[in-house]
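Features of the protein shown, as given by Swiss-Prot:
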type    : residues                       : note
BINDING : 21-29, 68-72, 128-131, 158-160 : GTP binding site
MUTAGEN : GLU38 to Arg                   : No effect on cytokinesis. No effect on cytokinesis; when associated with V-23. Decreased interaction with EXOC2 and EXOC8; when associated with V-23
MUTAGEN : THR46 to Ser                   : Reduces the binding affinity to EXOC2 effector
MUTAGEN : ALA48 to Trp                   : Impaired abscission, the last step of cytokinesis, as shown by the accumulation of bridged cells. No effect on cytokinesis; when associated with V-23. Decreased interaction with EXOC2 and EXOC8; when associated with V-23
MUTAGEN : ASP49 to Glu                   : Impaired abscission, the last step of cytokinesis. No effect on cytokinesis; when associated with V-23
MUTAGEN : ASP49 to Asn                   : No effect on cytokinesis. Impaired cytokinesis, as shown by increased number of binucleate cells; when associated with V-23
MUTAGEN : GLN72 to Leu                   : Loss of GTPase activity
MUTAGEN : CYS203 to Ser                  : Loss of geranylgeranylation and membrane localization
MUTAGEN : LEU206 to Ser                  : Converts geranyl-geranylation to farnesylation. No effect on membrane localization. Confers resistance to GGTI-induced pancreatic cancer cell apoptosis, but not to GGTI-dependent inhibition of anchorage-independent proliferation
Amino acid sequence: MAANKSKGQSSLALHKVIMVGSGGVGKSALTLQFMYDEFVEDYEPTKADSYRKKVVLDGEEVQIDILDTAGQEDYAAIRDNYFRSGEGFLLVFSITEHESFTATAEFREQILRVKAEEDKIPLLVVGNKSDLEERRQVPVEEARSKAEEWGVQYVETSAKTRANVDKVFFDLMREIRTKKMSENKDKNGKKSSKNKKSFKERCCLL
């Protein structure tokens, strides 16, 4: 399932987001709520579904590409390929299921392994189903402490009420954008340094 691409989108900045987490935590529900303002409770798990949407990020029109990966163990072997293509990750668990929170550590390790050559990977930890407070198994402080340990932001969401749904996608896009700008600056700096060195060498030869 994918959102239709419109003409002229190719020239816009594109930010690639990967949804990661155990099965049944609400990754698809969050994605569909963000894409279409719809709450879908029952969703058939697939290997991966890709979505693309044009949004305005801090006054700039950009595209977000969302890959919603299946959390089931059956798909663990192909997850590496999806992770390689991602620029930022929403690491999702359900606050009503402590096991899904514990699993985030393994998913994070997999991301770090696949993206080992990169310095800081844009990543947010997302505690979904905040509307089910009475069934909470993961204390806010426990989740926040883990996120702080990893040096990332922790946000609680509800795909049902749409609480913080836009926030997590937009905050992650900002992190991706910052990383890209930093990398471009580094590349330009190295290029400039190389050109200066080349110029000096030519001067010496004259």
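Cβ from N, Cα, C; glycine included.
Recorded features from Swiss-Prot, shown on the structure.
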| residue | record | Cβ contacts under 8 Å, 6 or more apart |
| --- | --- | --- |
| GLY21 | GTP binding site | LYS27, GLY71, LEU90, LEU91, VAL92, PHE93, SER100, ALA103, THR104, PHE107, VAL126 |
| GLY24 | GTP binding site | GLY71, SER94, GLU97, SER100 |
| GLU38 | mutagenesis position | LEU32 |
| ASP68 | GTP binding site | MET19, LYS27, SER28, THR31, ALA48, ASP49, SER50, TYR51 |
| LYS129 | GTP binding site | VAL25, GLY26, SER94, ILE95, THR96, ARG135, SER158, ALA159, LYS160 |
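Residue environment of LYS27 (GTP binding site) contains 30 other Cβ atoms, counted within 10 Å of its Cβ in all protein chains. For SER158 (GTP binding site), the Cβ neighbour count at a 10 Å cut-off comes to 22, with all displayed protein chains included. ASP68 (GTP binding site) falls within a strand segment according to DSSP. Local packing around the Cβ, expressed as the count of other Cβ atoms within 10 angstroms, is greatest for GLY71 among the recorded positions ALA48, ASP49, GLY71.
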